[in-house]
Each structure stands twice: as structure tokens, then as C-alpha cells.
Amino acid sequence: MAGLLKESMRIKIYMEGTVNGYHFKCEGEGDGNPFEGTQNMRIRVTEGAPLPFAFDILSPCCAYGSKTFIKHTSGIPDYFKQSFPEGFTWERTTIYEDGGVLTAHQDTSLEGNCLIYKVKVLGTNFPADGPVMKKISGGWEPCTEIVYQDNGVLRGRNVMALKVSGRPPLICHLHSTYRSKKACALTMPGFHFADLRIQMPKKKKDEYFELYEASVARYSDVPEKAT
């Protein structure tokens, strides 16, 4: 791990899928520091622009899907960095409280100083009059994922809040499974939390988007009762 990942790494992302039957493709590039847990991405829609839905539902598949860029504190073993050079995959189902569902599969590999992400998504049942299809969302609130091991893989559970103009936030529930492609056993982390913040500093005409994410893995800050 130490010799493969540097303090500055490049990112390339290739995404395709459908949302409510509408097909699209995106490509992007970026950079970040895996050990500080910060990253930037620049993503362009290459097929299907302008998108007829809010890109916000895809941004967690990009930044929040870029699991190598997490600052692990308190000696928490880093499952994702240990997985190189082979890499890892993840699957995620996001269930929105208005009925929308987004499923995603991502493959992470390493080529030189560049992390390669290949993502496939399927979005269904987003209401025509909802904030996603009306494109009135305004980014994500910060959130926290709970992470735990389960028979050699990592599971993640998270509740995210999508900001909506003039309305309460749209809540969604995320269920993620992370799988290393490395054949040998890894040092598994115990139950912990991963705090994350996704921002979109810039976008153009629903066809170009810039993302920033910061993420920190930690144990609970609440002390146990002394015995």
C-alpha cells in the first residue's frame, strides 16, 4: 500500500446508466490526497446532456464512491488502501423517501498514479413532480456512514439529506457493500464511523459538474462509562 499510493493521486471516472429510463454517460477526472481524505472531481456528461434530472443523485456515486480518499484516524485499518494493487468493488442501493431508488456498482483499479473508477447506475421510480426530476435540489448535507465487517467484506449504512429549494430535505437511506479484490486476508477494521461532506462548487448547464469531498474515518467520540 505505502509504495503504491502517493499523497497526490489522479482520478479518472467512467459512468453510465439510466434514470427513469433516460440513458446517459459521464466521464471525469480529478485529484486528491488519499491520506488526508480530500479530493476534487470534474465530470462532464458525454451522452444525454443536458441531464433531465438532478446530478445530485449521481454525485455520491462519484465522490462518496471514491473510497480510497478517506483519512483514517485512531489507527483504524484502512480496508480500501490495503486492497491495492488489485483494487476493490462496491454495490449500493439508495432508497429515497419519495419512492425513488438508485442502485450502483463501481469497480476501482489502479494504473500507475491514477485511480480508475467504472460505475454503472440504475435509477427508477423518481416522481415526475419530485425534486430530482424537477431539478430543484441544492446539494447534500454532511452525513455519517456506519461501517462494520461482515464475513470478509465491509458493510456501510447511511442516511443522507438532499437539500431542496423551498422544501424540507429529501431523505434517503444507503446500503453499501465493499469487497476487496485481493485474494489474501486483510486486516479488518472494527465498527466505526466515516464522516463525509460533498460539495458542488461549480456546474454548467446540467452537463458539467465540479465536486469536492472530504471524509474522515473515526471511532465514536463519546466515552464509555467508567467501571
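Cβ atoms are placed via backbone N, Cα and C, with glycine included.
Model, not experiment: these values are computed from the prediction.
The Cβ of C143 (mutagenesis position) lies under 8 Å from the Cβ of N158, V159, M160, A161, D195, L196, each on the same chain and at least six residues away in sequence. According to its DSSP assignment, C143 (mutagenesis position) is in a strand. As a published mutagenesis entry, C143 to S appears in Swiss-Prot alongside the note: Produces a fluorescent form.
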